[in-house]
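Participant: Quick paste of what Swiss-Prot says about this protein:
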type	residues	note
BINDING	36-39, LYS96, 227-229, 293-300, 364-367	ATP binding site
MUTAGEN	THR229 to Ala	Impaired ATPase activity
MUTAGEN	VAL461 to Phe	Impaired substrate-binding
MUTAGEN	THR518 to Ala	Abolishes AMPylation
MUTAGEN	THR525 to Ala	Does not affect AMPylation
MUTAGEN	THR527 to Ala	Does not affect AMPylation
Amino acid sequence: MKFPMVAAALLLLCAVRAEEEDKKEDVGTVVGIDLGTTYSCVGVFKNGRVEIIANDQGNRITPSYVAFTPEGERLIGDAAKNQLTSNPENTVFDAKRLIGRTWNDPSVQQDIKFLPFKVVEKKTKPYIQVDIGGGQTKTFAPEEISAMVLTKMKETAEAYLGKKVTHAVVTVPAYFNDAQRQATKDAGTIAGLNVMRIINEPTAAAIAYGLDKREGEKNILVFDLGGGTFDVSLLTIDNGVFEVVATNGDTHLGGEDFDQRVMEHFIKLYKKKTGKDVRKDNRAVQKLRREVEKAKRALSSQHQARIEIESFFEGEDFSETLTRAKFEELNMDLFRSTMKPVQKVLEDSDLKKSDIDEIVLVGGSTRIPKIQQLVKEFFNGKEPSRGINPDEAVAYGAAVQAGVLSGDQDTGDLVLLDVCPLTLGIETVGGVMTKLIPRNTVVPTKKSQIFSTASDNQPTVTIKVYEGERPLTKDNHLLGTFDLTGIPPAPRGVPQIEVTFEIDVNGILRVTAEDKGTGNKNKITITNDQNRLTPEEIERMVNDAEKFAEEDKKLKERIDTRNELESYAYSLKNQIGDKEKLGGKLSSEDKETMEKAVEEKIEWLESHQDADIEDFKAKKKELEEIVQPIISKLYGSAGPPPTGEEDTSEKDEL
């Protein structure tokens, strides 16, 4: 006889207050992070309000990109995305499309066709293989890449707050299953963050929205269409209490899919016009991706956009126009498909269109005019709410929840109830799906049921855990399998085995089984966990992450020291060659000595780009020891020689 494990229940967001206050550990300032497929965003609850924090480039959203340069430097965020076209094979993005999934997952197989970097199979999971500089190849788990993005968000918050950040609330799509949620928590651990809560993106958006809408009961529909995922949630908000009534969506629909359609259109068009297939040139495809994304954004506010790419392919330029009408035509089936989950959510919550009080649009893709029009038409002309920046709403809500967990009183009596998005059940004789937890059950939840053996003296039962709505398990999604062994010999149907499913506040499942006859209790490990990182792997990845940070620091120091020597040598060279300045004041002997010393160092630099910090420092000191006495003699003082830094400001005085 067989059973199943719980899906990705939607997280409960329980904003507890005074009763936890006494026993709460000091967690410092907890940050809220929207770890997105394409962009990430971080916020903090401070002085009674949410601050969305800008990164070092001044941007409030950061690309979820990590790159490794040929020089061995690691770039994260804007810097990584900006060099995508020149280094596509070693620029990693869309890690969220791979996290917590198995190699054989059809969506993984579909995705890797379009990713410019190499994805390989390791321990039945997709791993990312890149050249990290110096001819070294390294494979990373998707969790490690996500951890690097989380580290960037953590550092962004630390720079703003002026102190260390150790605890966070991180958001995931409502449809993420157990493995994907666990993998996201693991990414936090690797980044040195204690992820206190995993919360659903639409839930977070509802919190952001709910803060200023506190009177009476309201039905809110959250329509969240981002770069990689689509979620629809129906929430009721009553005096600060949120309840997620129903959710639906598509884990694999978003802005990137719209870009892909446009790219395919232009690749075909280019082949038709020139007979050339650009697909085989990664760099050309990435250039096109970048320009198509820009054009798509422009079309939200204008009716046509020009796509110009210099030396696009084999030295030829690319120049085409994309109209809003063409963009809509290429994606119309995808746009229309977003209405199905909206319909489903209304059916699940027994509500009519007219019962919806507010429609909240979240995610950058909801800026597309056609999407806004379809939503408005679906709700018979009702205008969606525009009170929230769609890029920041999720991080905003996560920051409010983080404020609650920090013990910040200003968030008030905010409570949020969440639900399990799919029915969870087990397989019983004949491949029947026996339901344990119906979809849209509020979590956290715990359900138990008694099962028995299917044959005489059966020592083991195999339990298969499924999620889905179909009556037969073959049509549903297998989440995991485990065995309960050591059942004493008995006729079929006699042993009583109590199986308990428990979903915690993060929507993560625990399964316990108890043989009622013997009182033997076993905690069951779902084989799904085998796709998770082991504690040892996580520890190794944490160490790797620390090592990377250390290497990044060392590399920067080395580059800075090299630059100091270089600018010092060139500054001297320029001044010696300038008759108005140092060149006109030196004796020919001193001039020759200095010129020779400077040339030696410049030649040495050209052939020793990869020297150690100590070598650069030593060479600079050697040069100073030759130059210093000459300059001192010239000025009759023991003042320091001109340095590279002084070059710009002190130049005129020499």
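Placed from the backbone N, Cα and C atoms, the Cβ positions cover glycine too.
Nope, none of those substitutions made it into this model, it's the original residues.
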Participant: Sort out for me which one of GLY36, GLY228 has the most neighbouring CB atoms within 10 A, since those are the binding-site residues we care about.
Facilitator: GLY36
Participant: Between the Cα atoms of THR229 (mutagenesis position) and TYR39 (ATP binding site), find the distance and write it as a whole number of Å.
Facilitator: 12
Participant: Which residues does THR366 (ATP binding site) neighbour through Cβ under 8 Å, counting only same-chain ones at least six apart?
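Facilitator: In sequence order, PHE223, ASP224, LEU225, GLN372, PRO384, PRO390 meet the Cβ cut-off.
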Participant: From the Cα of VAL461 (mutagenesis position) across to the Cα of LYS294 (ATP binding site), what is the distance in angstrom?
Facilitator: 56
Participant: Provide, as an integer number of angstrom, the distance between the C-alpha atoms of SER300 (ATP binding site) and VAL461 (mutagenesis position).
Facilitator: 57
Participant: When a 10 Å sphere is centred on the Cβ of LYS294 (ATP binding site), how many other Cβ atoms does it contain?
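Facilitator: LYS294 (ATP binding site) is surrounded by 12 other Cβ atoms within 10 Å.
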Participant: In whole Å, how far does the CA atom of THR518 (mutagenesis position) lie from that of VAL461 (mutagenesis position)?
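Facilitator: THR518 (mutagenesis position) and VAL461 (mutagenesis position) have their Cα atoms 15 Å apart.
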Participant: How big is the gap, in Å, between the Cα of GLY228 (ATP binding site) and that of VAL461 (mutagenesis position), rounded to a whole number?
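Facilitator: Here the two Cα atoms lie 39 Å apart.
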Participant: Please name the residue among the recorded positions THR229, SER300, THR518 whose C-beta has the most neighbouring C-beta atoms within 10 angstroms.
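Facilitator: For the recorded positions THR229, SER300, THR518, the Cβ with the most other Cβ atoms within 10 Å is THR229.
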